[in-house]
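Asks: My questions all concern the structure below.
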Amino acid sequence: MFLLEYTYWKIAAHLVNSGYGVIQAGESDEIWLEAPDKSSHDLVRLYKHDLDFRQEMVRDIEEQAERVERVRHQLGRRRMKLLNVFFSTEAPVDDWEEIAKKTFEKGTVSVEPAIVRGTMLRDDLQAVFPSFRTEDCSEEHASFENAQMARERFLSLVLKQEEQRKTEAAVFQNGKPTFTYLFIALQILMFFLLEINGGSTNTETLVAFGAKENSLIAQGEWWRLLTPIVLHIGIAHLAFNTLALWSVGTAVERMYGSGRFLLIYLAAGITGSIASFVFSPYPSAGASGAIFGCLGALLYVALSNRKMFLRTIGTNIIVIIIINLGFGFAVSNIDNSGHIGGLIGGFFAAAALGLPKAGAFGKRLLSAVLLIALAVGFLYYGLHSPSHQESALIQQASELYQEGKYEEVTELLNGEAAQKDASADLLKILAVSDIQIGEYDQAVSLLERAVKKEPKDHASYYNLALLYAEKNELAQAEKAIQTAVKLKPKEQRYKELQRQIENNKES
């Protein structure tokens, strides 16, 4: 009797030492444990009870299946599997082997029964717990004192686990979300300032208040790498980012403390703006890069201490990252480069700062060096890359064109357009500016080069047709408009111009 009880507590302690988490363990003869990752079971139940008849096994298995189903539903898991181990002095008197060999299935829950019999102790232990040393359970341990000592050792392990969980829970008490709420208030305030000064969707207003604008950054307005994180384009953009910052920022600030959170948030905002500066020529604004930096900080915790992460936060944060990235790639006009840059910046900033009392100074220093090297390297590339310099020129020219400053556009782009590798976008904006000031021959030459680079650009063929018709080169005009109609047959203005050119040829 005492040997079986001794074995029961020894097995429980063995499982805890093997990474199992105690869910329930009191004065009763029942212990529930959560299995570590990559185990064949999700849960293990140790049940010390003398079985008389097989029907007791059947009834108990069905009851445990219902309990596991409730747990599965609460945790939102797709499936759960329980290893249900009976510790019984004797086996049931009737036919029980068939029950013990068959896994009980009920919907998305499965229960695998097993018996450890006092009369077949070593054989059963070897079958159910092959990693357990059966030599530790011999007749010399069959005493009340040894059983109590084994029980006390197990309970001490339970207390140790509880202390560890309290320590992990204390991670969320390192700071109050002061800066999170401050940034939320600041971005709401800035939104109203934008609205009363021209509108938050007005590009000129956004740029005036500090939006990321590549040409101005290249001219030395470095503060534009930081100021976009408090500006938002429209009420929907503000609402989405405010909700995201409230849900993610509060968790990060509680984990890392307010000081570390501030540095992570600002570093992520800057790296997000740098990535946008390098990969996107368009003006941009928003806290998305900094918010993705918060996700990066949580991702760092997930990778550096996976068990604590799963117990305190869970896998939902990974789902949030995937959903946000997927949403960004699926919807047009989303600055994904800024999102990814912020995610990377937040990750390395978190690794450099670490959680409070984290230690590991060497790794943190390396992370800080990597963060700075990445930021400086990409910024240097953005400032000196020919393609990026051209993108900045195109953006600047587009703004001048919208303001009606066509001659300034030609002055800005003529030198770049003379290069053989000038992009189609640059050639097209210079061409339409030349059209506005009457430089038709120059515009024709530019558009002819543009359609060679982008042969499916129907708008350029249409503009070419207009220019050829203006110069009375009707054969060329007809050929150009036919190509435009072929590329976009439903465009009515193309068809109208085609009819006009054909009529002029006939007359």
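Glycine residues also receive a Cβ, built from the backbone N, Cα and C atoms like all the rest.
These numbers come from a predicted model, not from an experiment.
For Ser288, the entry in Swiss-Prot reads active site, nucleophile. Taken from Swiss-Prot, the feature active site, charge relay system covers His339, and the record attributes it to a curator's inference. The mutagenesis experiment Arg224 to Ala is recorded by Swiss-Prot, whose note states: Reduced protease activity. Annotation of the published mutagenesis His237 to Ala in Swiss-Prot: Reduced protease activity; the original residue is retained in the structure shown. Asn241 to Ala appears in Swiss-Prot as a mutagenesis experiment; the accompanying note says: No effect on protease activity in vitro. Under its mutagenesis annotations, Swiss-Prot gives His339 to Ala the following note: Loss of protease activity.
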Asks: Per residue, counting other C-beta atoms within 10 angstroms of the C-beta, which of the mutagenesis positions Arg224, His339 reaches the highest number?
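Replies: Of the mutagenesis positions Arg224, His339, the highest Cβ count within 10 Å belongs to His339.
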Asks: Would you mind reading off the Cα separation of Asn241 (mutagenesis position) from Arg224 (mutagenesis position), to the nearest angstrom?
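Replies: The Cα atom of Asn241 (mutagenesis position) is 19 Å away from the Cα atom of Arg224 (mutagenesis position).
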Asks: Of all the recorded positions given, Asn241, Ser288, which has the fewest Cβ neighbours within 10 Å once its own Cβ is left out?
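Replies: Among the recorded positions Asn241, Ser288, the lowest count of other Cβ atoms within 10 Å belongs to Asn241.
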Asks: Determine, to the nearest whole angstrom, how far the Cα atom of the residue listed as 'active site, nucleophile' is from the Cα atom of Arg224 (mutagenesis position).
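Replies: Cα-Cα distance, the residue listed as 'active site, nucleophile' to Arg224 (mutagenesis position): 15 Å.
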Asks: I'd like the number of other C-beta atoms within 10 A of the C-beta of His237 (mutagenesis position), please.
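Replies: A 10 Å sphere around the Cβ of His237 (mutagenesis position) contains 19 other Cβ atoms.
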Asks: Rounded to the nearest angstrom, how far is the Cα of His339 (mutagenesis position) from the Cα of Arg224 (mutagenesis position)?
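Replies: His339 (mutagenesis position) has its Cα 16 Å from the Cα of Arg224 (mutagenesis position).
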